[in-house]
Amino acid sequence: MSKEKFERTKPHVNVGTIGHVDHGKTTLTAAITTVLAKTYGGAARAFDQIDNAPEEKARGITINTSHVEYDTPTRHYAHVDCPGHADYVKNMITGAAQMDGAILVVAATDGPMPQTREHILLGRQVGVPYIIVFLNKCDMVDDEELLELVEMEVRELLSQYDFPGDDTPIVRGSALKALEGDAEWEAKILELAGFLDSYIPEPERAIDKPFLLPIEDVFSISGRGTVVTGRVERGIIKVGEEVEIVGIKETQKSTCTGVEMFRKLLDEGRAGENVGVLLRGIKREEIERGQVLAKPGTIKPHTKFESEVYILSKDEGGRHTPFFKGYRPQFYFRTTDVTGTIELPEGVEMVMPGDNIKMVVTLIHPIAMDDGLRFAIREGGRTVGAGVVAKVLS
């Protein structure tokens, strides 16, 4: 029994396979689970178990995703693999499967293809911090020079999108041969697992980040003052600490004079907990849903940003018609809707349901935001799109 307990203490890292259709992402996913299970213990997953991905909903969007888990001696990995290109786009934009690092699969027989480029760009836009390359199907290429050429192309492509192409680990392998139990190629899977361990740093846990709580509700308690409620997104709030109230209006400062959960008074509220925070010297009408409480100086309000968005198709309950420049929907951040205007990329006249597109958004009120913040696009309470802040502009 003691072993089970030990497993849980390993750092947990989220990864996924990305890359062009038919380059071997799902075969590689199966090979990793199989080879690591054989070497270090754990459950192997067959190709067809992974390929038959269940549907799930994230922000009202249907995404097909397979989740597998595996262990190396030092870490526990949760790995996501998507069957279709559209699923990757949706997954990365909604953040349904947030990745601490990605394995880019490139077939040595083809070299980089259009979706290879698109997935690298998406990775950059949505903040995938690290990419490791698995050069697949190397058993089918005899020419060493050809492999070097493909490797060089991949490095150039990564550098083009601000990943460190020259320093990126590239493993030459064959997922299929490894899956079939060929020892020479199994060794390449272990080499890849070694890079997952060494190249992707341990992710910072939510509790170690600066305090932030999106405000859901505001109450006034006679004799005690104003209480805001919500779920702590990150960090810890302790009684007596200063906080800032950010977004929508001018930023204000206050002090937390109490934290409560389930009607009990606590010394602190931590990431993941639903709490009420009592604020000193703030009137009920000076604060509203949609603002955030944050550690002073850690987050600023912004109105203009570059984003990567996915527009729901008609089948997903989205719009039935395209939209054009001048479109003014609501952008739903954390707990509230804010109206905004959009600028489309040069040469783009209209956006169709089912498209993914880069757009610059200008909100009518400032919202507390950082790069990587997810949002929904809504019309009258109905979700018509999902997006991520790629870059705050002002």
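Numbering starts at 1 and runs along the chain as it is shown here.
Cβ from N, Cα, C; glycine included.
Annotated features in Swiss-Prot:
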BINDING   19-26, 81-85, 136-139  GTP binding site
BINDING   THR26  Mg(2+) binding site
DOMAIN    10-204  domain 'tr-type G'
MUTAGEN   HIS20 to Ala  No change in binding GDP and 3-fold reduction in binding EF-Ts
MUTAGEN   GLN115 to Ala  Weaker binding for GDP and for EF-Ts
MUTAGEN   PHE262 to Ala  Still associates with EF-Ts, very little Qbeta viral RNA polymerase complex forms
MUTAGEN   GLU349 to Ala  No change in binding GDP but higher binding constant for EF-Ts
MUTAGEN   ARG382 to Ala  25% loss of Qbeta viral RNA polymerase elongation activity
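Spatial neighbours are here defined as Cα atoms within 10 angstroms of one another, and by that definition CYS82 (GTP binding site) has no neighbours among the mutagenesis positions HIS20, GLN115, PHE262, GLU349, ARG382. Cβ packing within 10 Å was compared across the recorded positions THR26, GLN115, and the lowest neighbour count falls to GLN115. Taking a C-beta cut-off of under 8 angstroms and a sequence separation of 6 or more, GLU349 (mutagenesis position) has the following same-chain neighbours: PHE324, LYS325. Here is what falls inside 10 Å of the CA of HIS20 (mutagenesis position) among the recorded positions THR26, HIS85, CYS138, PHE262, ARG382: HIS85.
Secondary structure at GLY19 (GTP binding site), as computed by DSSP, is strand. In this structure, the mutagenesis positions HIS20, ARG382 were compared by how many other Cβ atoms lie within 10 Å of their Cβ, and the smallest count belongs to ARG382. Using a 10 Å Cα-Cα cut-off around GLN115 (mutagenesis position), the recorded positions GLY19, THR26, HIS85, CYS138, PHE262 reduce to GLY19, HIS85. Comparing PHE262 (mutagenesis position) with LYS25 (GTP binding site), their Cα atoms are 46 Å apart once rounded.
Separating the Cα atoms of THR26 (Mg(2+) binding site) and GLY19 (GTP binding site) is a whole-number distance of 10 Å.
The Cβ of ASP22 (GTP binding site) lies under 8 Å from the Cβ of ALA107, each of these being in the same chain and 6 or more residues away along the sequence. Looking only at other Cβ atoms within 10 Å, the busiest spot among the binding-site residues LYS25, HIS85 turns out to be LYS25.
Closest to ARG382 (mutagenesis position) in space, going by CA atoms and restricting to the binding-site residues GLY19, LYS25, HIS85, CYS138, is HIS85. Here CYS138 (GTP binding site) comes close to ALA108, LEU147, ARG172, GLY173, SER174: these same-chain residues lie at least six apart in sequence, with C-beta atoms under 8 angstroms from its C-beta.
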